[in-house]
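Among the mutagenesis results in Swiss-Prot, Asp259 to Ala has the note: Diffuse cytoplasmic localization, loss of localization along fibrous structures, possibly due to loss of interaction with CSNK1A1. The residue drawn here is the original one. Quoted from Swiss-Prot for the published mutagenesis Phe293 to Ala: Diffuse cytoplasmic localization, loss of localization along fibrous structures, possibly due to loss of interaction with CSNK1A1.
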Amino acid sequence: MFGGPGPGVLGAQGMAGPLRGRVEELKLPWWRESSPLVLRHSEAARLAADALLERGEAAYLRVISEERELPFLSALDVDYMTSHVRGGPELSEAQGQEASGPDRLSLLSEVTSGTYFPMASDIDPPDLDLGWPEVPQATGFSPTQAVVHFQRDKAKNIKDLLRFLFSQAHTVVAVVMDIFTDMELLCDLMEASSRRGVPVYLLLAQEHLRHFLEMCYKMDLNGEHLPNMRVRSTCGDTYCSKAGRRFTGQALEKFVLIDCEQVVAGSYSFTWLCSQAHTSMVLQLRGRIVEDFDREFRCLYAESQPVEGFCGGEDPLSPRALRPPPVALAFRPDVPSPTSSLPSSTSLSSIKQSPLMGRSSYLALPGGGDCSDTGVVSSSLGPARREASGQPSLHRQLSDPNHGSPPGLYRANLGKLGAYPWSQSSPALNHNSTSPLTLAVGSPLLPRSRPLLQFHRGAPALSRFPENGLPGSQEPSPLRGRWVPGTTLETVEEKEKKASPSQSRGQLDLLVPFPRAREVGDPDSGVTPNSGPLRPGEQAPEDRRLSPSQADSQLDLLSRALGTGGAPELGSLRPGDRALEDRRLSLNQSRGQSDLLMQYPKAQGSRVPLETNSSARPARRAPDERRQTLGHSQLDLITKFGPFRGEGPGPNGLPISSPARTAGAGSGDEKRLTLGHSKLDLITKYHQLHGARQGTEPGGPKGGHLNGGNSDLVRDEKRLTLGHSKLDLITKYNKSKFKQLRSRFES
């Protein structure tokens, strides 16, 4: 195999294993020929490791001696493997008595050959429910930039760098850490998640998770204090032996992802010693390399397990999905199991899929696929099943420190918190104490029961949000003092629509005395009272104006004011025509405000007959005619209403008795009909014009035939001015004055 030295050396090296032979070769000073690099699997190392897991350290040394190989495992490796090994299925008594030595190993291999590799599972990976941004295009296409920070450089402290990045985060903070015991860094993450609403994801190593929980005990924190933070545990790959014995490695990755734009990765751990005494280094990375860290975090999050007490909206006590049955029950003599010996099958790279992919299956380890040797209780077991299977719940372990627990996460620390010196001085940590804080608050790790309100991002959830804070209730709380007409919840937009008539009621009362004049039948108002009885589906005008519904808004007041204010007498229209016009006005509420004003002059001018004898109603056109102020301020009403000012018999539809009346019509005396604005100058002008008209016409006709002058016709030809002071509105009004527009309701 190795040529050159001599027969003795050749014989010794020919019988040695690959590692021993290479070491012996490198120890010879005169050996100048370099060996080619061989990347291959060592079968001797696999046999030795399997012997260590199955029969202990003595069997491991025996295999090393037989294979003429060096003891490649250190004492640290041996201790970790023997302390974290998990057992496989055992042979029956009959098979155990019949088989021994190689036959026993062969039987074990036949029984468990299908369990050497992970089994396919239908368990969905956890979702990044708090939100996860996409990698910006500028980051994905820009070149990689790296800045190195050494802990030895006191001017650029690594902890200060991390705290600064946490304070500047806007979209997401993702932390993958082995040990997390620094309280200041946890406070920075809590401030970012709670105060600024930045989603925070923590993936902590399973092996050292107990230290993070101890820190939370000292700070009296639980899952309720971290509503916008997800804490999960992760572990390394699982090594399986030929006989089914296996152990799980540690998660030693350490990096921080900020806003999917930059990454801080290195050897720094979130501990006080690393910030003050231990030396470490980190790399601050930007550019397209961030996409690789983004993908790696998604894969780690998909493999992670929830931490009891810090799982947020996910309850670890309730199973998310049923896991496969135990391996020993899945394989029977009559059930063939496929065997495979490909080295690549031991890799868990096949499960590395994005957790955002819905209903995607990935590979899980047989028997649950969890890191049970270190501790977090599997999410597939409920409280009753966990008690039956011999796994005491976290609450029982914390409430009973003397309770014997299996080797796991809470065995060394959380199960014996009462024995620690700091637990004697902290009422939140000493569970045996009867302090008011412990009795009232209980365990700070276990979450308190509260109703969970789930919101779907990107969807309008206002209409589904309960008024009284209970998810199952659809009734508004009577303590709020809010009146809701019905059992269904109202949106803010509907409430604004219902409140708009009542808010504009003050403007209508100041500027439009029409409804009350119509009710009382004031002879000086120029309005025909509705003397007939109301129909079954009709309300009084005042009730319509005060109704909070959308149908009785300002448009309803406008349509009814226009429909009755211009009628010269009660008998001018037949009952059928009156019903037809009321039906038309009711349809106008769905046509828009501009259509109401466009329809009014033409339709009213066509349906009001000319009266030659108006002596029967001498008091209908008295000097104190009320102005109809109908507050509309939209631009389309100004542009569309202007051309109708000079058409028909006039805006009010009053008869023109003789041509002599129009001869003396002056523009200075024409009264303007102001459309409802709450500005003080409009109200002042209204009262000034009202007082001036009463002063100039003290002897107006109170009875007899109306043929005494031009002032009556001047009062009848009123302009509908939409009092806007903007220059552009006036310009558009003058431009559209001569356009001929026709209403859609004109016959």
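Each position is counted from 1, following the chain as shown.
In case you wondered, yes, glycine gets a Cβ from its N, Cα and C as well.
Geometry remark: Asp259 (mutagenesis position) versus Phe293 (mutagenesis position), CA distance 12 Å. Remark: of the mutagenesis positions Asp259, Phe293, the most isolated position is Asp259 (fewest other Cβ atoms within 10 Å of its Cβ). When secondary structure is read from DSSP and collapsed to three states, Asp259 (mutagenesis position) falls in the coil class.
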